[in-house]
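Undergrad: Here's the feature list from Swiss-Prot:
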- ASP394: active site, 4-aspartylphosphate intermediate (ACT_SITE)
- LYS526: ATP binding site (BINDING)
- ASP1020 to Asn: In allele ATP-alpha-dts2; homozygous lethal and temperature dependent bang sensitive paralysis, shortened life span and neurodegeneration when heterozygous (MUTAGEN)
- GLU1021 to Lys: In allele ATP-alpha-dts1; homozygous lethal and temperature dependent bang sensitive paralysis, shortened life span and neurodegeneration when heterozygous (MUTAGEN)
- TYR429 to Cys: In RNA edited version (VARIANT)
Amino acid sequence: MALRSDYEHGRADSYRVATVIATDDDNRTADGQYKSRRKMPAKVNKKENLDDLKQELDIDFHKISPEELYQRFQTHPENGLSHAKAKENLERDGPNALTPPKQTPEWVKFCKNLFGGFAMLLWIGAILCFVAYSIQASTSEEPADDNLYLGIVLSAVVIVTGIFSYYQESKSSKIMESFKNMVPQFATVIREGEKLTLRAEDLVLGDVVEVKFGDRIPADIRIIEARNFKVDNSSLTGESEPQSRGAEFTHENPLETKNLAFFSTNAVEGTAKGVVISCGDHTVMGRIAGLASGLDTGETPIAKEIHHFIHLITGVAVFLGVTFFVIAFILGYHWLDAVIFLIGIIVANVPEGLLATVTVCLTLTAKRMASKNCLVKNLEAVETLGSTSTICSDKTGTLTQNRMTVAHMWFDNQIIEADTTEDQSGVQYDRTSPGFKALSRIATLCNRAEFKGGQDGVPILKKEVSGDASEAALLKCMELALGDVMNIRKRNKKIAEVPFNSTNKYQVSIHETEDTNDPRYLLVMKGAPERILERCSTIFINGKEKVLDEEMKEAFNNAYMELGGLGERVLGFCDFMLPSDKYPNGFKFNTDDINFPIDNLRFVGLMSMIDPPRAAVPDAVAKCRSAGIKVIMVTGDHPITAKAIAKSVGIISEGNETVEDIAQRLNIPVSEVNPREAKAAVVHGAELRDVSSDQLDEILRYHTEIVFARTSPQQKLIIVEGCQRMGAIVAVTGDGVNDSPALKKADIGVAMGIAGSDVSKQAADMILLDDNFASIVTGVEEGRLIFDNLKKSIAYTLTSNIPEISPFLAFILCDIPLPLGTVTILCIDLGTDMVPAISLAYEHAEADIMKRPPRDPFNDKLVNSRLISMAYGQIGMIQAAAGFFVYFVIMAENGFLPKKLFGIRKMWDSKAVNDLTDSYGQEWTYRDRKTLEYTCHTAFFISIVVVQWADLIICKTRRNSIFQQGMRNWALNFGLVFETVLAAFLSYCPGMEKGLRMYPLKLVWWFPAIPFALAIFIYDETRRFYLRRNPGGWLEQETYY
């Protein structure tokens, strides 16, 4: 079994691989240099370019000898390039800078918002209004202003909605700007033997550069000289532990070898000299930037739904408008009347306030999510998260606490579990045994980590530490167990130290002890367990020193295997009291030419560390599973560690085996196991390199629980694309620059607010402010709820379309005076219906929405045929009946019985007729008739408001009874009051008869619509009763939207 220890592997293989991209041979000149970017064809096939970027890096600059390197780049280690050669290279390759992607001009984006979707229909309506008004103005002495006002209102609606949408869109996509912030400004270069400070963008291939502590690496360089040089690759890899760099070639993989340093990473220690091997877009960082900014993300699920809905409604509006325009013509109407009628049909069909309602609903949910640590950058992402069917989660910091913690100890021949919980509420162990005291003394003294200053009130686990992650874990563990570690170190003064190095794989220090009766020096050592064990001849067990025999070695091996198998990083500890006769007080210890014993020591025990899971994660993963969401771990960490964490958080559930587990259980080779028998899979990045997209699809299809370990960022991107090929809606979490391509490609990218790089935050749609996976689950719940509530909101809004359209149809087909005007329709769509529709966004979930599978984007539409059938064919019809009932009542009260109204329209609308007789023989002037008509418009409008009360209440729930759901939504209760008050204001406010042609109504005219409102309530309550009684039955298939 591959065991891991800090010391055994060094750091090179245990940090996450950075994103890199292949450079095929046809992309280079004969001497291995890159071809000029300037001479590339004007149009590069974008898909081929991106496919090239997705390949792993394939270069040999780190393998060749320094002499071959200088020859290839025509440079010299001491003199650098000549000025002429540098100028030639600069002209050939262009500047050492990232090329920004082509942007869509802002005015084009603005025009798309101003003329897309419903907007085009409303513009046509507005233009028709202005045309009709101008014709009326030229043919009539006193033209009516209705069409002018209507045209102005429609134009205003379109412009305001367009500006609103444009503002929302313009806030996103600034990925490239955040990459630019990472680019260093200046670099120290040697040219013709002279040191120069140049702008970083003037560097060229073959330049010899010098970097020191605090600098940013100005290009990808091959290191030729180094002194204690360390770099922080976290901007590329997300792993912040410093990596040592030097001139030696140590690894085939260019990202893991010590002799390469990469553009935009930080030098944190020492100095180095190197030769520039890649510039600008060809650097590792440049390629990530190219990949992240070049990926086409496509539409969000909710945007697709809204476009589908817009096409549906637009189709209905155009079909009805044109059909009845033609019918009006055939029936002999004047073409101008037919145009006015066409405007009415369009205005009545288009829910003008709906896009604003959707945006406001999403904004409200985004605010609610922000209070739960989910900051949404792109509003449409709110719903996307609810549709998510697969989450590809990073491990470090998202599933885990992002701090190495001591998990187990082995002393006195037993494994002791340490407390890894965030609040120290876990297991306790005996801290009084001699074995623990000896082990804790070594861990305290043989440790260079220290707490940073000025953290007095901060809990121990939250304190910042200067030092290596493993040593920081030991320091915090000892501080919790023993108290003030710094004080213990003062009392046991350090005399000499041999720091850890990758050759010896141990660290030794010698101390004076606090025991005044014992003048001897204490030697303490820690390091890779097997290296420590081979330097020991005795072992300390239960307070006694015993000979380290084969039995004890086997016990050690078993413990080491067990802890290593848990994916933990294991360290061994030993000590030795130096005899005072050989090493008297004041002895000069020489750490270069060692003059003290480092063999025949006393072995004391092991300590193992892991970055433990966050407390809330197992529960969150279980919630995802019950919600039908597949959680895949994608990490750059070691497979054993990844599998251990996956098991502890439930990504690999208990009892589910991988191919390797089955082979081990049956004691057969792995090749003999049928992969489909294994529900779980741990896939190594190296295997992924050789896997075709079909094989990847098979892994994703047949394994329900998957861990991808040791993956590079392109592989993360390829995994995301694989999931999307399977039809999944994919959420991806990440924090490093290297994660940005996958974050951008995913349906929803989730970046980390605390540990995340600026680039990952720009590429993402959502930011977790607390870096906690559990917050994603909250987001999923909110996303599902908003989809349900948007359906309710749209059902409510669309229902009033029927009572708005039917008056125009009756006007044409039955030849009656117009029952409802176009301006009045706008008062409903942009006035009384807006607040109630938005209030449905506050509605609570009907049942446990996290117990159902994710929404199928192909079949479960925001607006489906069942919703249209309910809104238009059932509830809308009852509402239209209410409106016509009120219309006929008022007409009859004023002398026009229903029979008299049919066929009267031409006479009614003629200004020349001032003696039209009603059913009782009274004569009506044109002005009196119009006053009565506008009073009917107002009454029809009020009747729609009254039946919309019932519609709002029934839209609260799609399955539950209203009595079960209750009226706890105070926003909705306010909406009921608001629409009533607004309707009354529009009817009774002085001056409205001139502005909106709305007249005061008798109080009794509010009542005829109430029985219809009750009918709607009773009808729908009965429908839902039968829905609950017969789940999946005919009624559900026909009416459950």
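Backbone N, Cα and C define each Cβ position, glycine as well.
For the listed features, I'd like the structural context: burial, neighbours, distances.
TA: In this structure, LYS526 (ATP binding site) is part of a beta strand by DSSP. Shown in sequence order, ILE442, ALA443, CYS446, ASN447, TYR506, GLN507, ILE532, LEU571, GLY572, PHE573, CYS574 are the residues of the chain, 6+ apart in sequence, with a C-beta less than 8 angstroms from the C-beta of LYS526 (ATP binding site).
Under a cutoff of 8 A between CB atoms, and with a sequence separation of 6+ in the same chain, the neighbours of ASP1020 (mutagenesis position) are ILE875, ILE954.
Take the CB of GLU1021 (mutagenesis position) and look out to 10 A: across all protein chains shown you find 15 other CB atoms. DSSP assigns GLU1021 (mutagenesis position) to a helix in the three-state reduction.
Long-range C-beta contacts of TYR429 (variant position), restricted to its own chain and to partners at least six residues apart, with a cutoff below 8 Å, comprise MET409, ILE416, GLU417, ALA418, PHE436.
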Undergrad: Rounded to a whole number, how many Å is the Cα of ASP394 (active site, 4-aspartylphosphate intermediate) away from the Cα of GLU1021 (mutagenesis position)?
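TA: Distance (Cα to Cα, whole Å): 47 Å.
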Undergrad: With every protein chain in view, how many other Cβ atoms are within 10 Å of the Cβ of ASP394 (active site, 4-aspartylphosphate intermediate)?
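TA: Other Cβ atoms within 10 Å of ASP394 (active site, 4-aspartylphosphate intermediate): 28.
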